[in-house]
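*Asks:* According to Swiss-Prot:
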- His10 to Ala: Loss of ornithine-dependent translation arrest in vitro (MUTAGEN)
- Ile11 to Ala: Loss of ornithine-dependent translation arrest in vitro (MUTAGEN)
- Arg13: L-ornithine binding site (BINDING)
- His16 to Ala: Loss of ornithine-dependent translation arrest in vitro (MUTAGEN)
Amino acid sequence: MENNSRTMPHIRRTTHIMKFAHRNSFDFHFFNAR
């Protein structure tokens, strides 16, 4: 886990945003895309 943070420090931020956006963004995009 520590190695991942050093290799990809932006992944930690992306994961947090993806989890948060996954609920709103993904749901909205999926509904609109359909």
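Using N, Cα and C of the backbone, Cβ positions are placed for all residues, glycine too.
The model shown is predicted, which means the values in this text are computed figures rather than measured ones.
Could you place these features in context, so I can see how deep they sit and what lies close by?
*Replies:* If you take the C-beta of His16 (mutagenesis position) and look for same-chain residues 6 or more apart in sequence within under 8 angstroms, you find none.
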*Asks:* Secondary structure at His16 (mutagenesis position) (DSSP, helix/strand/coil)?
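*Replies:* Looking at the DSSP assignment, His16 (mutagenesis position) belongs to a helix.
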